[in-house]
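Some notes on the structure that comes next.
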Amino acid sequence: MTNIRKTHPLMKIVNSTFIDLPAPSNISSWWNFGSLLGICLILQILTGLFLAMHYTSDTMTAFSSVTHICRDVNYGWLIRYMHANGASMFFICLFLHVGRGLYYGSYMFMETWNIGVLLLFAVMATAFMGYVLPWGQMSFWGATVITNLLSAIPYIGTDLVEWIWGGFSVDKATLTRFFAFHFILPFIVAALAGVHLLFLHETGSNNPSGLSSDSDKIPFHPYYTIKDILGALILILALSSLVLFSPDLLGDPDNYIPANPLNTPPHIKPEWYFLFAYAILRSIPNKLGGVLALVFSILVLMLMPLLHTSKQRSMMFRPISQCLFWLLVADLLTLTWIGGQPVEYPFVIIGQLASILYFTLILILMPIASLVENNLLKW
């Protein structure tokens, strides 16, 4: 008799995704981040659901309701900080997942990659709107500054901003709709993640060598289930340590001051995971130019399959490309640091140089390095 997991319509899908899936035998821990992102998303949806039970999306009571969650709700402080720091863990996993894709040439699976970039945009939008909800100083001014960027769009810009605000400034209407969008978007992210997985399983996973692994596959369970469980335990340990020992480490102290439209904080800055993009935005003196650079800093990922000039898929055997890749990582860390600094000398010029280097590396230097390596290896 055939096993039920191979015949039952629903179990069959689970089986072909998580149990009998043929996986390459040599994928490293860099391939763990897909499952870790899934865990992060589930965790965020669950903690978010419980927070939504006690939160009120009204300008008069939003800040107080978050205080109430932390002080009066059973383990409310834990749920709130799990959610806030869970977002940080989510982005750490996202950046490492994207970095893995760049290093090992996973972007050659174009449908999977493009949906991944859409997922990145969706998660960034969700995180931005979530940051507005506590209605602290940085929530209010962050929302004002970032939504205001849309006014740089010619002709329709101002109307668009006022339409998003639901008035002439960030106010009750803005907070209410941001809460609605923040609630619905994670479910859209979950659906997109399902499509992401669907396209991945059409081709099978890539592997560190970038070569076809069809001749050497192993079942996902038990080999990679146990490996994913180890990754999950490390993730939970890291998140628990952050939440229980220094929950405010990655937050902004200004967000413990209730939103005040009459008082601007000295340094308006987003959460740490947006700082690299914020630095690129600020490095261009022109408003529209800055907005375009900001969008293109993420959108450039969509061009990766077109910029791939190497005859090898992975960077595993390409030392020049490896050096440029790690230079790109260092550059992104520099941009993250600059994004959190005030707009003054020498930070402005460092930010401008780092922004130029970012686009130069991706659009010019890495494709040229690949061509040089093709010649050196006589391919």
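Any Cβ shown, glycine's included, is placed from N, Cα and C.
What you see is the original sequence, not a version with the noted changes.
As annotated by Swiss-Prot, heme b b562 binding site applies to His83, His182, with the evidence given as similarity to another entry. DSSP gives His83 (heme b b562 binding site) a helix state. Sequence-distant contacts (6 or more apart, same chain, Cβ under 8 Å) of His83 (heme b b562 binding site) comprise Gln44, Thr47, Gly48, Leu51.
Residues near His97 (heme b b566 binding site) in space but far in sequence (CB under 8 A, at least 6 apart, same chain), listed by position: Phe33, Gly34, Leu37, Gly116. The heme b b566 binding site feature in Swiss-Prot is assigned to His97, His196; the stated evidence is similarity to another entry.
Under its natural variant entries, Swiss-Prot includes Val117 to Ile with the note: In strain: Isolate TM-2. Sequence-distant neighbours of Val117 (variant position): residues of the same chain at least 6 apart with a C-beta under 8 Å from its C-beta are Ile298, Leu299, Leu301, Met302.
The ubiquinone binding site annotation in Swiss-Prot covers His201 and is backed by similarity to another entry. The Cβ of His201 (ubiquinone binding site) lies under 8 Å from the Cβ of Ser16, Thr17, Leu21, each of these being in the same chain and 6 or more residues away along the sequence.
One natural variant named in Swiss-Prot is Ile257 to Thr, and its note says In strain: Isolate TM-2 and Isolate TM-3. Annotation for Ile257 (variant position): same-chain Cβ neighbours under 8 Å, separated by at least 6 residues, are Gly136, Gln137.
Around Asn263 (variant position), the C-beta neighbours below 8 angstroms that are at least 6 residues distant in the chain are Gln137. Listed in Swiss-Prot is the natural variant Asn263 to Ser, annotated as follows: In strain: Isolate TM-2 and Isolate TM-3.
Neighbour list (His182 (heme b b562 binding site), Cβ cut-off 8 Å, at least 6 residues apart, same chain): Gly48, Thr126, Met129, Gly130, Leu133.
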